[in-house]
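Asker: Annotation source Swiss-Prot lists Cu cation A binding site at His180, His202, His211. According to Swiss-Prot, the Cu cation B binding site annotation covers His362, His366, His389, on the basis of similarity to another entry. Swiss-Prot lists Gly227 to Trp among its natural variants, and the accompanying note reads: May be associated with siamese coat color. Here Swiss-Prot describes Gly302 to Arg as a natural variant; the accompanying note says: May be associated with burmese coat color.
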Amino acid sequence: MLLAALCCLLWSFRTSAGHFPRACASSKSLMEKECCPAWTGDSSPCGQLSGRGACQDITLSKAPLGPQYPFTGMDDREAWPSVFYNRTCQCFGNFMGFNCGNCKFGFWGPNCTEKRLLVRRNIFDLSVPEKNKFLAYLTLAKHTISPDYVIPIGTYGQMNNGSTPMFNDINVYDLFVWMHYYVSRDTLLGGSEIWKDIDFAHEAPGFLPWHRLFLLLWEQEIQKLTGDENFTIPYWDWRDAKSCDICTDEYMGGHNPANPNLLSPASFFSSWQIICTRLEEYNSRQALCDGTPRGPLLRNPGHDKARTPRLPSSADVEFCLSLTQYESDSMDKAANFSFRNTLEGFASPLTGIADASQSSMHNALHIYMNGTMSQVQGSANDPIFLLHHAFVDSIFEQWLRRHHPLQEVYPEANAPIGHNRESYMVPFIPLYRNGDFFISSRDLGYDYSNLQDSERDIFQDYIKPFLEQASRIWPWLIGAAVVGSVLTAVLGRLTSLLCRRKRKQLREERQPLLMEKEDYHSLLYQTHV
């Protein structure tokens, strides 16, 4: 009933998220390589007449890249987004968006001057109505076509360098599934040749900033779709879990009794269709995923013990947080003692040494789900993806608060393609740099309930010894206060008496030795009888 009501009531809400704006998918925009749509508020490109932004040339980073990708000019994602556009909206102040029609993260209001902090909460701390609303929002997004964005179904070359646009509509939820596919897909080299050692969002420094932006845009999209400006993505704290405790019909879907690889018919998500999962087919055809439905969600948690013998523990997380280096060595999945590589799951959470034979931390959850979520390109089809990555982001945030790194700690050069600090993140339009999200979540308008609680605990632990010491000397303090009060009263009385005596002496000393002139003459001319 809740879902039906939401669908009927909110179907007309317009949305905006990330990737190819519908307004920039024409042959004119592609051939002119310009994406500067008009803002509806004043009908000028980028809201320029209202001072919101301007259409400007894109300045690309010239920092050298790592050796992992040896080609140039073979992939549309290289030097993003220059293959498609070299001019986009550059927004001013707190404005943001492909036409500068939105506010930067953390700002609200018609002029983006109101600053607010939203809090992401543990999904198990949500009330039943809150949890049901979250599930309904997910399903609404799955059934609402994005009015503002489309997905390309061919490369720029296959579009005849923009003269023959190839784009499809897509629903709001699947837009983000497609983006996660596109950022991590293989490079199509022509014929039947591909290059697999490439990923613009994983296995390198940009893993955490990219997924941070992905969640922020997804969150913003749901806020606009539903009109619920207070919506935040809940997180799943999987530390020390013995099983998938959110894999129930009450939450993210239980087992189908007839087929353990499918979801229960009673689940919100049992009827969902997945996209972008046939990678070998796309590669063999040298084609992109076109958003065609490919069957139901698959999930059978905990049945690949060889690669994932257990879920991550609290000790594993604490070891990650203790690592002082964000990135190290080759800055890829072979990096040792790297916080990013250990949290991502390519290095052991016991030693910090890269280990290709095991999947730990973030990777462990994907493998543990044993289904759609276990394949990188299609993993965002499973809504557990959002809850999982929200918790991964909270660990990233905890590391930032513990170590207080300068932005310069994020690698400026020699990272794998797409991962340098000043590189624009694929496939987002408007444009965002990796380094822009190597900052505290509070500067982006959100926090985590578990981090707020832990900070209060840290403060209480800090002052606890002082409070205990104060409790031991409390009787003495009371006695001292009483004695002090008596002494203060006595001293005050003595001081008052001394002051009065002093004032009397001063009055006598201040009497004039000679009379005033008038009094003197009056006395002088007095007659005597």
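Cβ atoms are placed via backbone N, Cα and C, with glycine included.
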Asker: Using the centroid of the Cβ atoms of His362, His366, His389 as reference, list every other same-chain residue with Cβ within 8 Å of it (recorded Cu cation B site), in sequence order.
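Answerer: Everything else in range on the chain: His211, Glu344, Gly345, Asn363, Leu365, Ser379, Phe385, His388, Val392.
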Asker: Given the Cu cation A site residues His180, His202, His211, which other residues of that chain have a Cβ within 8 Å of the mean position of their Cβ atoms, reported in sequence order?
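Answerer: Other same-chain residues near the Cu cation A site: Val183, Ser184, Ala201, Phe207, Trp210, Phe214, Val376, Ala380, His389.
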Asker: On a C-alpha basis, identify the one among His202, His211, Gly227, Gly302 that is nearest to His366 (Cu cation B binding site); the candidates are the recorded positions.
Answerer: Gly302
Asker: Just the number: how many Å between the Cα atoms of His202 (Cu cation A binding site) and His389 (Cu cation B binding site)?
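Answerer: Roughly 13 Å, rounded to the nearest whole number.
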Asker: Find the one among the recorded positions Gly227, Gly302, His362, His389 whose C-alpha lies closest to that of His211 (Cu cation A binding site).
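Answerer: Smallest Cα separation from His211 (Cu cation A binding site) among Gly227, Gly302, His362, His389: His389.
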Asker: Want to know which binding-site residues, from His180, His362, His389, are within 10 Å of Gly302 (variant position) at Cα; which are they?
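Answerer: Of His180, His362, His389, within range: none.
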Asker: Whole-number Å only: compute the distance from the Cα of His180 (Cu cation A binding site) to the Cα of His389 (Cu cation B binding site).
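Answerer: The Cα atom of His180 (Cu cation A binding site) is 13 Å away from the Cα atom of His389 (Cu cation B binding site).
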Asker: Between Gly227 (variant position) and His362 (Cu cation B binding site), how far is it from one CA atom to the other, in Å?
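Answerer: Distance between the two Cα atoms comes out at 32 Å.
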Asker: Quick one: what's DSSP say for Gly302 (variant position), helix, strand or coil?
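Answerer: DSSP assigns Gly302 (variant position) to coil.
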Asker: Please determine which of the variant positions listed here (Gly227, Gly302) has the lowest count of neighbouring CB atoms within 10 Å.
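Answerer: Each of the variant positions Gly227, Gly302 was scored by Cβ atoms within 10 Å; lowest is Gly227.
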Asker: Which number gives the other C-beta atoms within 10 angstroms of the C-beta of His389 (Cu cation B binding site), all protein chains shown included?
Answerer: 25
